[in-house]
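Novice: The active site annotation in Swiss-Prot covers GLU89. What Swiss-Prot lists as domain 'TIR' is 15-180, and the listing cites sequence analysis. The domain 'NB-ARC' annotation in Swiss-Prot covers 201-445. Quoting Swiss-Prot on the mutagenesis of GLY121 to Glu: Enhanced susceptibility to Hyaloperonospora parasitica. What Swiss-Prot notes for the published mutagenesis of LEU726 to Phe is this: Enhanced susceptibility to Hyaloperonospora parasitica. Quoting Swiss-Prot on the mutagenesis of THR944 to Met: Enhanced susceptibility to Hyaloperonospora parasitica.
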Amino acid sequence: MAFASSSSSIVLSKCEFDVFVSFRGADTRHDFTSHLVKYLRGKGIDVFSDAKLRGGEYISLLFDRIEQSKMSIVVFSEDYANSWWCLEEVGKIMQRRKEFNHGVLPIFYKVSKSDVSNQTGSFEAVFQSPTKIFNGDEQKIEELKVALKTASNIRGFVYPENSSEPDFLDEIVKNTFRMLNELSPCVIPDDLPGIESRSKELEKLLMFDNDECVRVVGVLGMTGIGKTTVADIVYKQNFQRFDGYEFLEDIEDNSKRYGLPYLYQKLLHKLLDGENVDVRAQGRPENFLRNKKLFIVLDNVTEEKQIEYLIGKKNVYRQGSRIVIITRDKKLLQKNADATYVVPRLNDREAMELFCLQVFGNHYPTEEFVDLSNDFVCYAKGLPLALKLLGKGLLTHDINYWKKKLEFLQVNPDKELQKELKSSYKALDDDQKSVFLDIACFFRSEKADFVSSILKSDDIDAKDVMRELEEKCLVTISYDRIEMHDLLHAMGKEIGKEKSIRKAGERRRLWNHKDIRDILEHNTGTECVRGIFLNMSEVRRIKLFPAAFTMLSKLKFLKFHSSHCSQWCDNDHIFQCSKVPDHFPDELVYLHWQGYPYDCLPSDFDPKELVDLSLRYSHIKQLWEDEKNTESLRWVDLGQSKDLLNLSGLSRAKNLERLDLEGCTSLDLLGSVKQMNELIYLNLRDCTSLESLPKGFKIKSLKTLILSGCLKLKDFHIISESIESLHLEGTAIERVVEHIESLHSLILLNLKNCEKLKYLPNDLYKLKSLQELVLSGCSALESLPPIKEKMECLEILLMDGTSIKQTPEMSCLSNLKICSFCRPVIDDSTGLVVLPFSGNSFLSDLYLTNCNIDKLPDKFSSLRSLRCLCLSRNNIETLPESIEKLYSLLLLDLKHCCRLKSLPLLPSNLQYLDAHGCGSLENVSKPLTIPLVTERMHTTFIFTDCFKLNQAEKEDIVAQAQLKSQLLARTSRHHNHKGLLLDPLVAVCFPGHDIPSWFSHQKMGSLIETDLLPHWCNSKFIGASLCVVVTFKDHEGHHANRLSVRCKSKFKSQNGQFISFSFCLGGWNESCGSSCHEPRKLGSDHVFISYNNCNVPVFKWSEETNEGNRCHPTSASFEFYLTDETERKLECCEILRCGMNFLYARDENDRKFQGIRVTDTVERTSSEALVTIRGQSHSRIEERRYGRIRDEIMDMTGSSMIGGPES
């Protein structure tokens, strides 16, 4: 069973009071001390004054009050030492300071510090007659003298004779707050993972240190995201900075219950130190507010009038004041807030911790609950409220109850959670509710422009309503897609079922397959039904009568689709109906019917309202025989309708923007398209009957034209001068149309695999907007036309598999970024005549596979932006030494360079080197790269099938890798990374049969199990080195495009708790480098070694639990395996041996690694690198984000934590 234990308290001690005040009553009780106590209490500080015990209470009770206080204020006055009671107090206070860090603030009221310290002046007499106090106990008297001296040396305050007492009290209060914060700060609860980072972000926006402005900050987010919690933490940590402060809770509820005038009176009462201000008599008390620096938090604000009534205008507040408005309505903040903090969801780790703390009282689940915990965390999607309520409901229940609860939640949302979330829905008006439910039930994740068009009506401007829903945190619009939280989605669908829940035909929105089958088979639908979305994967068959849609007269949305088969899935057998339906509702706006089983639409259907029509994979031959009113149509998709003959019925679709006819293999006429003057997108891919475009065919608005796969298309003419993307891939054209310069907006020209294409137009260079030119696979193309003028926009030029032997003059392609010239492996013809790339300073990716290159020019180093260089299958024997100056180079592909004998010093930022199959390679530079300590830069060196590398060379490679891992790990610790870093810092691979001897844990097979020594996870722990030997020789070879060597580690404690991680040791990805890649085949054993940084919450596990060492990991296991590109385990190769070492940071003076040879050259060069790096420009050493190649590298070296705990 799952049991909870108490989590850490939010306070550090069990103190009942903030401050104990020690004073001499006769001196100050009725003036200074009474003022001080009143002032402290007015600022919210809990004060104990020993005046309460003057009536004869025992001194032991007085000492108890000192012990129950966080700090003491000692008011030294003229007669203070004449009271043995006061002396006892100060002795006890100083004892507590020494033993328990009790805070002490001395105030010297009309007495000098030196008199207290040296017992002179008024403090002298009592110590001249020691028998009068403490019965002459000399030891006690000496202790009191030391206490007085120590107290007087503490920084405190001397009462100013000629200054204002209120100003003096202000200073005391400020210092008291500071000391209380230091002694017992508002400790952020450890049962709220993620709250610290969120509160700091809010504090940044509030800019507390700036007293020259009044600042209003909004805290925004959906219900249950933690807005109030974050603001409350910030409030409690900072309220002491202000003269007045108040946190008004739940204004929406309290304003309805008590009214805004009451809340405003309450606010003023707190801000003005309890003064009763009659708002009705005095109006708004601006003068009172201007005199104080205030901190106000308004929680759960839902209306503009609440802000106006409670806060008013900013100019009535004193500079330095701060106001926080907590709301789920962004619109309220647009004119009232200077900045807005949007509270994010919890990430996976934070969510798992919060859930486990609620249920188990620890940061991780017990072993039997791991998988179910992951499922519940996934269900909550980072919403703290959901995690707390779910955890509360699961507390003390066994695993069977958990399983049943999870199954129940898949169908029925949690009632308590839904009740909380519905408050947001109930605040909407009718139009907002309608649009919200349509999105939740039907259109979640669709494009926002599409949804607004579909939901638009005479009464509703859906675009405005969607913006309002976004402002209220009920939906988000990201990358033009409309999204909502999973739990809000579930809430919307639950609300959608509520009306007439027993009669499906009377509900407005239907998606349950049983309900839909019922109303279609029994014709029980009514005009109430607004939308029907049927997932055909959930039903076997439906008897569809011709009159099935007759009663659904108000139906607007109809969709029959298959979630299991996005492509053709033979869905026509589902509907058992021999004839076309008699009727479709004329109010249909949205009609999607995948695999529509009839050859036309109902003849009496008037599509005057139809905006979106999709009949992919249908049996339709034509839409209608007669012309229809289709002016509302904007999107039509008839893709893969193999029987479609023509487009009759669409000639009046003058507002159509997108027409998809992909795979309509019987279509050969496009006459109706001529009238589509608003058409932007036309897809005719794989229309194999299409031989040419109609003469005089012009569509001025067209921007994307796809003719790829039209195998019979031999001729192409320009049909729009507005085209931006032109796809002619795989067509039979022999030349591109002349006068192509008229395509002044053309960005992409795709001529891939046009095998009959022999010529490109001479005026190609006049395409001034062209960014990407794809010529790959144009095997008959032997040359490019001269580039007579600069093509400044061209960034991508792909010429793989062509017969081109001379590249164009690259000086006119000065902004070229990616150039690929890869020739097939079977092509033994002459390669490139020259390499004219020296002037391309922006070139970042260069692919030159199988180009018969035997030498790189020295000017190659001028390609200062180059990040990916592929030279595979060339005749190079060595690389120029100047290659070291390619400081941006991340990836170097040298696969199958069979003549390559040596490698010089390579660029310092290189992250991925693949020298597979370099059979002549004997020597590598020492070091291979200068190990710059760029933060979190990972490196992979692959030397598979490099059989001439001797053992010394391999050891040097490993030594360099280990040195670099130490430097990177030290940098990582220096930057104090938080979270989980399991990436391999360095990974190497080479032919071999043995685990290096310095690996302390070695086993045959693929599993290591070991007990952990005490204190193994000390402050110098930085990760692990891992090693495996993989055999390929008993197999025909590994043919996967990707191979990853992975390790699943499991750390377990005595009490059964555990945490599991997945490491990556390295491997390869054939898509890295050459675009003409092929799976590699290995025929021998290979060694894989990696050094993995491991900054994981292991310390937190042991330190933050109250079970002490029982929670500290005491055993560990490491299981190694191999996966392919689909993450499936590989069975075609075997792990023979494995090894593991923990890594610890070296002392600064340690110049050696344990058990491994490090050459002097490596040590010397690394030291030089550490010195040199300080003098380099930031652009040289910063970590660059490089798009595709960077993604490929990280994809190769990435690793993951399995859901926090093991999944």
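Each Cβ is built from the backbone N, Cα and C atoms, and glycine gets one as well.
At each noted site, the model still has the original residue.
Since the structure is predicted, the reported quantities are computational estimates derived from the model, not experimental observations.
On this model, are these features tucked inside or out on the surface, and what's nearby?
Specialist: In the three-state DSSP scheme, GLU89 (active site) falls into the helix class.
For GLY121 (mutagenesis position), the Cβ neighbour count at a 10 Å cut-off comes to 14, with all displayed protein chains included.
Around LEU726 (mutagenesis position), the same-chain residues six or more apart in sequence whose CB sits under 8 Å from its CB are LEU705, LEU743, LEU746, LEU748, LEU749, ASN750, listed in sequence order. According to DSSP, LEU726 (mutagenesis position) is assigned to a strand segment.
With a cut-off of 8 Å between CB atoms and residues at least 6 apart in sequence, the same chain places HIS916, GLY917, CYS989, PHE990, PRO991, TRP1068, ARG1080, LEU1082, HIS1086 near THR944 (mutagenesis position), listed in sequence order.
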Novice: Please work out the number of neighbouring Cβ atoms within 10 Å of the Cβ of GLU89 (active site), leaving out its own Cβ.
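Specialist: GLU89 (active site) is surrounded by 25 other Cβ atoms within 10 Å.
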Novice: Per DSSP, GLY121 (mutagenesis position) is which: helix, strand or coil?
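Specialist: Once the DSSP labels are grouped into three classes, GLY121 (mutagenesis position) ends up as helix.
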Novice: Cα-Cα, whole number of Å: GLU89 (active site) versus GLY121 (mutagenesis position)?
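Specialist: Distance (Cα to Cα, whole Å): 21 Å.
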Novice: When DSSP is mapped onto helix/strand/coil, what comes out for THR944 (mutagenesis position)?
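Specialist: In the DSSP reduction, THR944 (mutagenesis position) maps to coil.
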